[in-house]
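Peer 1: When I checked Swiss-Prot for this same protein, it listed these features:
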- S278 to C: In VIG4-2; increases drug sensitivity and decreases protein glycolysis (MUTAGEN)
- T279, T280, Y281, S282, M283, V284, G285, A286, L287, N288, K289, L290, P291: GDP-alpha-D-mannose binding site (BINDING)
- T280 to A: Decreases transport activity and GDP-mannose-binding (MUTAGEN)
- S282 to A: Decreases transport activity and GDP-mannose-binding (MUTAGEN)
- G285 to A or D: Decreases transport activity and GDP-mannose-binding (MUTAGEN)
- A286 to V: In VIG4-1; increases drug sensitivity and decreases protein glycolysis (MUTAGEN)
Amino acid sequence: MSELKTGHAGHNPWASVANSGPISILSYCGSSILMTVTNKFVVNLKDFNMNFVMLFVQSLVCTITLIILRILGYAKFRSLNKTDAKNWFPISFLLVLMIYTSSKALQYLAVPIYTIFKNLTIILIAYGEVLFFGGSVTSMELSSFLLMVLSSVVATWGDQQAVAAKAASLAEGAAGAVASFNPGYFWMFTNCITSALFVLIMRKRIKLTNFKDFDTMFYNNVLALPILLLFSFCVEDWSSVNLTNNFSNDSLTAMIISGVASVGISYCSGWCVRVTSSTTYSMVGALNKLPIALSGLIFFDAPRNFLSILSIFIGFLSGIIYAVAKQKKQQAQPLRK
């Protein structure tokens, strides 16, 4: 069992908060926005090329934070044991693949392009729920998915306009380099698949193992540590020169901040999946790209044009339609649960 220490055992005011769908969604939104922005900052630092190390720091911070909370009596979760570790290891492995491919995609792609494939993940997860959990997708929900994809396509057109304008201002050789294949598409395609598998399989394993939020957070991160370190030693450059370039004061500070942000996203992602559904979790993740797009205008010099702004409005419209569709579905099935 895992829980947050809340005081007396009688009526627990925190119980309603811990099982609140809207609060879990808002918490997940805030933490995931902070996580994405800090990750984008880290991977865009000059000469930074040790993504696995960055992700290792994040998981290490999460693990240490949980252990401290447990010592202080504010958190309870299952101790690491062989049976649970064996059952949960595939989830942690998928988590490593998901967060690594996400960091590589953010490194090479603009946020609007990144959003397109995240929206495709929503559809994969929605129909994955149909296959694995007996769920259903209404025509109204499908309409919201299509609108979300449309908002991403419109954002991409805006991004392409900006790229074309930039290429036109460059010399012919540089323009050719701009037009060359972007490896970010490969990373995004891989991230799309691993994200869908992670969310669907984690939800199933949570039901089978009866993991609570802190259990999920602890096992996700502590099992990811050796995987991340092994991958880093295998594929990343650990020479003294490269370590010096990667571990500057700016990069270390940014990695610590991103590690703190990962504490929130690690807890809130499991919390959101438990009290809502994996489709709602993924849709909220896609809606996060809207404020992230706005932060990109401020921090990351994202394209500023009519199409970029239009995509934001279409995205919010799709979110409203999705919320109404979910409400109608619940009203049509009042006796379930």
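Using N, Cα and C of the backbone, Cβ positions are placed for all residues, glycine too.
The noted changes are left out; the structure has the residues it started with.
A quick note: this is a predicted structure, and the numbers were derived from the prediction, not measured.
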Peer 1: Would you mind reading off the Cα separation of T280 (mutagenesis position) from P291 (GDP-alpha-D-mannose binding site), to the nearest angstrom?
Peer 2: 18
Peer 1: Same-chain residues six or more away whose CB lies under 8 A from the CB of P291 (GDP-alpha-D-mannose binding site)?
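Peer 2: P291 (GDP-alpha-D-mannose binding site) has long-range Cβ partners C29, I33.
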Peer 1: Let me know how many other Cβ atoms fall within 10 Å of the Cβ of T280 (mutagenesis position).
Peer 2: 21
